Amino acid sequence: MRRLLEPCWWILFLKITSSVLHYVVCFPALTEGYVGALHENRHGSAVQIRRRKASGDPYWAYSGAYGPEHWVTSSVSCGGRHQSPIDILDQYARVGEEYQELQLDGFDNESSNKTWMKNTGKTVAILLKDDYFVSGAGLPGRFKAEKVEFHWGHSNGSAGSEHSINGRRFPVEMQIFFYNPDDFDSFQTAISENRIIGAMAIFFQVSPRDNSALDPIIHGLKGVVHHEKETFLDPFVLRDLLPASLGSYYRYTGSLTTPPCSEIVEWIVFRRPVPISYHQLEAFYSIFTTEQQDHVKSVEYLRNNFRPQQRLHDRVVSKSAVRDSWNHDMTDFLENPLGTEASKVCSSPPIHMKVQPLNQTALQVSWSQPETIYHPPIMNYMISYSWTKNEDEKEKTFTKDSDKDLKATISHVSPDSLYLFRVQAVCRNDMRSDFSQTMLFQANTTRIFQGTRIVKTGVPTASPASSADMAPISSGSSTWTSSGIPFSFVSMATGMGPSSSGSQATVASVVTSTLLAGLGFGGGGISSFPSTVWPTRLPTAASASKQAARPVLATTEALASPGPDGDSSPTKDGEGTEEGEKDEKSESEDGEREHEEDGEKDSEKKEKSGVTHAAEERNQTEPSPTPSSPNRTAEGGHQTIPGHEQDHTAVPTDQTGGRRDAGPGLDPDMVTSTQVPPTATEEQYAGSDPKRPEMPSKKPMSRGDRFSEDSRFITVNPAEKNTSGMISRPAPGRMEWIIPLIVVSALTFVCLILLIAVLVYWRGCNKIKSKGFPRRFREVPSSGERGEKGSRKCFQTAHFYVEDSSSPRVVPNESIPIIPIPDDMEAIPVKQFVKHIGELYSNNQHGFSEDFEEVQRCTADMNITAEHSNHPENKHKNRYINILAYDHSRVKLRPLPGKDSKHSDYINANYVDGYNKAKAYIATQGPLKSTFEDFWRMIWEQNTGIIVMITNLVEKGRRKCDQYWPTENSEEYGNIIVTLKSTKIHACYTVRRFSIRNTKVKKGQKGNPKGRQNERVVIQYHYTQWPDMGVPEYALPVLTFVRRSSAARMPETGPVLVHCSAGVGRTGTYIVIDSMLQQIKDKSTVNVLGFLKHIRTQRNYLVQTEEQYIFIHDALLEAILGKETEVSSNQLHSYVNSILIPGVGGKTRLEKQFKLVTQCNAKYVECFSAQKECNKEKNRNSSVVPSERARVGLAPLPGMKGTDYINASYIMGYYRSNEFIITQHPLPHTTKDFWRMIWDHNAQIIVMLPDNQSLAEDEFVYWPSREESMNCEAFTVTLISKDRLCLSNEEQIIIHDFILEATQDDYVLEVRHFQCPKWPNPDAPISSTFELINVIKEEALTRDGPTIVHDEYGAVSAGMLCALTTLSQQLENENAVDVFQVAKMINLMRPGVFTDIEQYQFIYKAMLSLVSTKENGNGPMTVDKNGAVLIADESDPAESMESLV
């Protein structure tokens, strides 16, 4: 019987589902990177830049401290009177007879494969390698094009052009730059010589269709997403990127729009724009830039990369004199927001409509001017209002001058009437704007009417609403707020009215009798409204094309899946497809607006929804019915509203008269019928498209379409009214649809009965199986059990967490998506992983891009919901509005008794599977102050022992996480008392040990065998060197961090809690690396792609950027090649012995390690600053120079190039990432640079290790004598004392003390200089090497800033001192050493330090000697007050590696 019922269950489920489900349009949520709409008011790329002491050329940016207003400090020309860009006023531009047709040469040819595109960090530039020439248009000669640059705005077609025409700006501006090839060989040379250059400005305007000519450019943009990326472009025709007609253009003389702002540019600004679709436009908004801070890189979206417009001053703007080029109206070329020419509207609609009562008989209507004006100026506003009373319909219209306040007072208002208001802007020649939102007002309740929905926005009549009640639901076209007013109705009207240009008004909409009853009328009091009540514009060509694939119903529009906030989100006409195609990546964790920052603005957000419904709200005097109330059913069936005797059901019909299903998320018996009178306008519209397809009757339903538990759906008796589709025709008889309805209902009822029987039987079987398990679902069998069954998988199956009976239910039916499980077949053997990564890196990292796109798409078709996160009671608990917790995998807290227990189980956290372990991790956001108690409650309830934190509290001036632990002593968070026990600081991370105690659990209570269950230990591993939306500079420290935090987990503890700021990007990267390291150890295979796709189904956006995805592979490659090299001190002798034994090929592991130390990835050792011509003479040895990532920068001197460079590198120590600075012995002409470095970086210790004594006296001594100070402009250097310190072998260290005094203020810096003898000394015992190290370590404890170490070249001696210092500190603190990591990190940060295997072998010898000294009881050597060494080592000077081993 069971074998028979198992397949029946699936067949019946699919059959029933397919009969009631419908088409759904999905919208991707805003990602962490998608900062777009959240920061539109900010100019620039949202990068908050701190003033840096190091930079290359004069640094500038589009915002912040180096923004346009500060450009003049480094480029004086930026303050000139003839600057660009400008706003061009067409009416003041004169026609210049000298400006005739442009002559283009080569523009019609396809570009060669040498043309390439580069992300410069400020823009995206195309470097033209072919010959493109321009003449005419008043240019002084024949000019050659060299490069193309782009400027764009923030998001979604917002203004981004630099120039504007009549105040109108465009989404993108393309600029083509030219130079005179007869005079110069390059564009840059012409600029440096300050000679005339040319520039074309071409505007891009949004269009409903893709522009195929832009395809090579858009494809190229996807290859240069990150800063400094370059790619070759597919062939394109440059002429196709220009307007179709080149006759209409403006000419003026201006400047470059970026520093140096040279006023040498002859500008040609084309009047006609080039079309670009929203989908293509998204490629610009996905571009990243980087901000370098010290040697940590942060990644930001590059947006708003345009300069503010400048004054025209005494310049004249001219127009071309090409005949007939200026005849057309401007709207033929400057398209309306929907991208069609059919809509000749004056402006966008007036916004911010409000209706407020002044007294008992008067109302005030207010609005704001339109956001965009196509035909300025606005002359006046037309205010229309209509009302209905006792079936009499009236309407009045009056005008209001635009120069007065935008308010109107309506007198003699009756409290018993329903009023509808709308406003329209009127320009010259009686051109009018779109209508504003239609506001419905009755008594003290205001509602917005738009399309198929009515939303209330009024004020309370009984009691004030709570802040949660007034919180907006989502952004969109309507506002949904509540104020405690009893409100229970549904409007299912779809308006199709006239265009704004003045055609006759027709209305295809009716408010149901239920609506009127909800507004105070008796049932059925009004059957329809006059045809002039709700006129809206006829759909444009763009919307028609959208609706061709999705016909509009008279009863309801198609529903949409949840948008960023989980609400059903419809598309606006002309925008829907493009919005639906937004790339998930267009978002920044870093760029998002945090919830707490926007609390004040929440009331201005709007909700997108294609579902016609209204949430039933109650004031404090009306009790809310419970789910068990007889007034409604629990599972979304008929819902009876008090005051209505009966619910009626209507099935709408499609155009062909066949049965039409309700929208997704709505059962057919929940659709409200409305009367839609047939009109000629609709008939013409529907019949005008011969290719319009019929709507299929069956579509998959989106389980994401949900309603709150207070939503009620009311139906109206269809017998009273006719129903109509988009085409006018006689209404069908009542029996035509009642008989099929009865048949279908009967079949559905029979199927449901059978389905319930199957479910009961199925559940009974599962209960028998799971007997003995406390949870509803059985635990997934171990990998061994699955292997015995022949279905062994690489990872555990997806786990879903069923609602507890005590948890609040937001929706009646919570669906569980079917999630695929990664297979062992996808795993890559470790031996092939190196080759695999090489393939991914090939072809400009194309393999990584393809993989990550697959990751982004993997959850697109899964209807995974996050309704609890979107619930109004929980929204304030989310740090970011678009980072939500999936319902099926969310961590549920135990509800708190009493205090709002209904929603106290929510926290923005999800269980995430690990390698062969379900729920191995909890991925969560950085706690908000308001969620500290929930955070620690979750840690207690989940028995978490390890917290992994991968964010700093503040990054780039923005709050990323609140400090949820006490700085010292104890702090109480709800019932949990947290005590800080210890803090250990490392170079890249910090470890904190907490004791947590639950005050509600008593010591030794029953069931507590240990007697101390009320107190636990929690360890926090906090990584401090990982930038938001970016990746760490080096993989080795991350591997150490992951391994140590993973090893600290105890078997009896619960999941590891991992969080960053949003809990997705860096959190996901950590989880993947940790799990893959475990898989490598267990099976010697790797499956990054499969595992990431799997965990993406458990929390959204895990591993947020492609850069993070690449970093995972880099880190795993490092782990595979280097293996684990950390060794405890008691095993060091045997370990060294093992790596000295030759292998099969005759090579020892020591040799293999050293090869990895010296072979570094090219991207880590870029040294282009050191190789500049102006800096080459500052290097003693060209083979020992700083890598760009770790280069020490100087504060540049004003007006002098290259003054920021010095041959010096940061080196990571044990306690700080910049603990040391290794540099060369100063050259005579770099001595002042050396002291500037000390001054800039507050260094207080200098260790001088001369490799030989061959330096001349004047070169050897770079410090001043006692008699005379050294003047370094901003400060002076004075020698104040000189001492000597004797070592055990009678060698001496000469100690100089200097004072650096500022010339402008009282700041003083004390510096101690150690002039050391030859070190390490080959004639002395190896163990004596640590004498000098101990002296330096002890001195460093009392001083701040990095320790500067130098030998002649800044190479092996200095590197050896840093390495041994770090390793000795590691040995003291951890009783373990990692020679390989320390040596490789030094070579990564300063290439060329260790070049000989004997140098690497010496480090092992020294550490063996130090370990032997500790084992023999001789602790570290110290120095007494007089400088004498208290413990001297008398070891044999002939120590060798063999003897040490």
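From the backbone N, Cα and C atoms, a Cβ is placed for every residue, glycine too.
Just the original residues are modelled here, none of the noted substitutions.
The active site, phosphocysteine intermediate annotation in Swiss-Prot covers C1060. As annotated by Swiss-Prot, substrate binding site applies to D1028, C1060, S1061, A1062, G1063, V1064, G1065, R1066, Q1104. Marked as domain 'Fibronectin type-III' by Swiss-Prot: 349-448. The feature domain 'Tyrosine-protein phosphatase 1' is assigned by Swiss-Prot to 848-1119. Listed in Swiss-Prot as a mutagenesis experiment, R958 to E is described as follows: Loss of dimerization; when associated with E-960. What Swiss-Prot notes for the published mutagenesis of K960 to E is this: Loss of dimerization; when associated with E-958. One entry in Swiss-Prot concerns the mutagenesis experiment D1305 to K. Its note says: Loss of dimerization; when associated with K-1306. For D1306 to K, Swiss-Prot lists a mutagenesis experiment annotated as follows: Loss of dimerization; when associated with K-1305.
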TODO: Sort G1065 (substrate binding site) into helix, strand or coil using the DSSP assignment.
DONE: helix
Open item on the list: What whole-number Å value do you get for the CA-CA distance of G1063 (substrate binding site) and K960 (mutagenesis position)?
Closed with: 11
Task: recorded positions clustered about C1060 (active site, phosphocysteine intermediate) [Cα within 10 Å; pool: R958, K960, D1028, Q1104, D1305] - done: K960, D1028
Open item on the list: Give me the CA-CA distance between S1061 (substrate binding site) and D1306 (mutagenesis position), in Å, as a whole number.
Closed with: 41
- [ ] Please find, for D1028, C1060, S1061, A1062, G1063, V1064, G1065, R1066, Q1104 as listed binding substrate, the greatest distance between any two Cα atoms, in Å.
- [x] 12
Task: Minimum Cα separation from G1065 (substrate binding site), reported as the residue among mutagenesis positions R958, K960, D1305, D1306 that achieves it - done: K960
Task: D1306 (mutagenesis position) to Q1104 (substrate binding site) - Cα separation in whole Å - done: 48
Task: D1028, D1306 as recorded positions, winner by CB count within 10 A - done: D1028
TODO: Have a look around Q1104 (substrate binding site) and count the other CB atoms within 10 A of its CB, chains all included.
DONE: 29
Open item on the list: I'm checking region-level scores; what's the whole-number mean pLDDT for the domain 'Tyrosine-protein phosphatase 1' (848-1119)?
Closed with: 90
Task: Cβ-Cβ neighbours of K960 (mutagenesis position) (radius 10 Å) - done: 20
Task: Distance from D1305 (mutagenesis position) back to D1028 (substrate binding site), taken between C-alpha atoms, in Å - done: 37
TODO: According to DSSP, folded down to helix, strand and coil, what is R958 (mutagenesis position)?
DONE: strand
TODO: For R958 (mutagenesis position), just count the other CB atoms lying within 10 A of its CB, please.
DONE: 16
Task: Distance from D1305 (mutagenesis position) back to R958 (mutagenesis position), taken between C-alpha atoms, in Å - done: 32
Task: Around the Cβ of D1305 (mutagenesis position), the count of other Cβ atoms that are within 10 Å - done: 7
- [ ] Please work out the number of neighbouring Cβ atoms within 10 Å of the Cβ of G1065 (substrate binding site), leaving out its own Cβ.
- [x] 31
- [ ] List the Cα distance (Å, whole number) between Q1104 (substrate binding site) and K960 (mutagenesis position).
- [x] 16
